[in-house]
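First comes the structure, then the notes that go with it.
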Amino acid sequence: MRGRLCVGRAAAAAAAVAVPLAGGQEGSPGGGRRGSRGTTMVKKRKGRVVIDSDTEDSGSDENLDQELLSLAKRKRSDSEEKEPPVSQPAASSDSETSDSDDEWTFGSNKNKKKGKARKIEKKGTMKKQANKTASSGSSDKDSSAESSAPEEGEVSDSDSNSSSSSSDSDSSSEDEEFHDGYGEDLMGDEEDRARLEQMTEKEREQELFNRIEKREVLKRRFEIKKKLKTAKKKEKKEKKKKQEEEQEKKKLTQIQESQVTSHNKERRSKRDEKLDKKSQAMEELKAEREKRKNRTAELLAKKQPLKTSEVYSDDEEEEEDDKSSEKSDRSSRTSSSDEEEEKEEIPPKSQPVSLPEELNRVRLSRHKLERWCHMPFFAKTVTGCFVRIGIGNHNSKPVYRVAEITGVVETAKVYQLGGTRTNKGLQLRHGNDQRVFRLEFVSNQEFTESEFMKWKEAMFSAGMQLPTLDEINKKELSIKEALNYKFNDQDIEEIVKEKERFRKAPPNYAMKKTQLLKEKAMAEDLGDQDKAKQIQDQLNELEERAEALDRQRTKNISAISYINQRNREWNIVESEKALVAESHNMKNQQMDPFTRRQCKPTIVSNSRDPAVQAAILAQLNAKYGSGVLPDAPKEMSKGQGKDKDLNSKSASDLSEDLFKVHDFDVKIDLQVPSSESKALAITSKAPPAKDGAPRRSLNLEDYKKRRGLI
């Protein structure tokens, strides 16, 4: 018979043990067991452990059941009384099995919440484990030690504390290294190695895999912490740098303010001293005046006749009075002079400029500089004023700075400034920087707030004082005087010379040339050859400029005339080509009977001159022989008959003998090419051209179109 031992385990309650026999009864000690192999299965939470064995010793089974029940009761009572802290397994370890002997005890099952199936191959091992559990149940210390022992994959509190302290110490050090308590082979100390050796191969691989995953997670966290620490360190360094820079700026501003305050204090102390002296002198004068008033009042009150000594004092008294009056005059003069000096040294508006509007009062625009650049007062008026100068571009935007004019210089380049030309430049100062700029780079716009603050910072950093309101008022007055300046003849001559010096060409070449010729003649008369040579060079230069301007002026005109002449020649050539082509077409054209031709009648009698006709007849007779053309003498006779001056007898003879007229020999074999005869026939039939241009005859269709019939 085979017997089975089932051990059930609940999640929250105490462990309960049931041993079903082969016949289905629980707890009967008489069950027998047969078989040579045993199998143990452990399920999660509501699992059961089933042990099949074929040992013949039934008494050992009963003892084992009793020992297991007693052990479970003891563990429950001990846990209720003592309630010792149980170390929880690590979250990252997924191993739920172990090779320890506590798996066969109920105490260890009470502490654990999960388990895995396990097989026992030998019967002797089961007996040894049962004996061990029995011995452990008998001793409370052993059971408590076993219950408090950490499971596989768990980390004890001491280990966690040590690891946390080590991590803190490592984090405090700069060269931190990752360490999770295991070596490179994922094994710990000797106890850990022994415990892993006791596991099966599958459990060992699972445990190592869990450790690898845990190591990766911890390593990732370690790297993230390290990066965060480095970032925090960088932020701290940057903050420290910023704080140091701010402190330096504050120190500079404090130093500058202290300098300004010390200077103001010195000025105030001097002013107070002068005020004290002045107040003392005034008090003395007041006291003397009061004394005099008191004396006169006493004398009037007494109304007694005045003595000569009282009215006319002695010389000594007069001298004393004179001395006192001189002293009072001196004190008043000194006080007035002190006041004047104080006004000069410490004007009422001695405060430095604080707004861009105040500085804009002495700003010069490019338009003003263009008007004044040739004036005699230019250098004097401009020095001390301010301009808005362009220094270049930044991100495709122009950049301007506030600069003070310290002087006027002449540059090597002559440039165009509006409607005039000049070579003058402004020497500008911005803080410690000084540079020469041309007038064309000055802006017409006013100073902005940002530009004003930039200039103010540059002045403070250079340790220079800002201009006061009194200086600005004085400069503004000088600008107004320049606007209302009255010119004299000498100023006008200087302005004209200055403008002519930079002018490319004179406004009137003829006038300039005549003036130079006069000067040359005067120099030659006086015998000054050097001056005459200089004037001749000027004349040559003037002629060259005039020729260059003439070439430039007539350049376009000559080009246009050349184009017109070329077009005319081309039109003539094209018209000749068209005439030749039309004549060829006329020759090759066949006769059209429907074409209307010009048929202007001609009077035969008046058609030709008789002398010309006789010459033609003589040529024809010489070529073809006499009597070839009978029509010619006939026409001749007709013409002579009509004419009154001709002989009537010859005409009557020709008209009477008609047979003789037709009695002549005709040569048929003529040595004339056919092409020539054809050409003669065509030319004779063609209408005469008018004005040398061919004229095409109208056909019926063109005629109807012109008349509006079609």
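Glycine is no exception: its Cβ is also placed from the backbone N, Cα and C atoms.
For all the noted positions, this structure keeps the original residue and models no substitution.
Pulled from Swiss-Prot, these are the features on record:
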DOMAIN    353-484  domain 'Plus3'
MUTAGEN   R401 to E  Loss of binding to single-stranded DNA
MUTAGEN   E410 to K  Reduced binding to single-stranded DNA
MUTAGEN   R429 to E  Loss of binding to single-stranded DNA
MUTAGEN   Q434 to A  Reduced binding to single-stranded DNA
MUTAGEN   R435 to E  Loss of binding to single-stranded DNA
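The structure, with features from Swiss-Prot marked on it.
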residue : record               : DSSP (3 states)
R401    : mutagenesis position : strand
E410    : mutagenesis position : strand
R429    : mutagenesis position : strand
Q434    : mutagenesis position : strand
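Taking the C-alpha atom of R401 (mutagenesis position) as reference, the shortest distance to any of the mutagenesis positions E410, R429, Q434, R435 belongs to R429. If you compare Cα positions, E410 (mutagenesis position) sits closest to R435 out of the mutagenesis positions R429, Q434, R435. Of the listed mutagenesis positions, namely R401, R429, R435, the sparsest Cβ surroundings within 10 Å are found at R435. Cα separation, R435 (mutagenesis position) to R429 (mutagenesis position), rounded: 7 Å. According to DSSP, the secondary structure content of the domain 'Plus3' (353-484) in residues is 48 helix, 48 strand, 36 coil.
All chains included, 13 other C-beta atoms sit within 10 angstroms of the C-beta of Q434 (mutagenesis position). There are 11 other Cβ atoms within 10 Å of the Cβ belonging to E410 (mutagenesis position).
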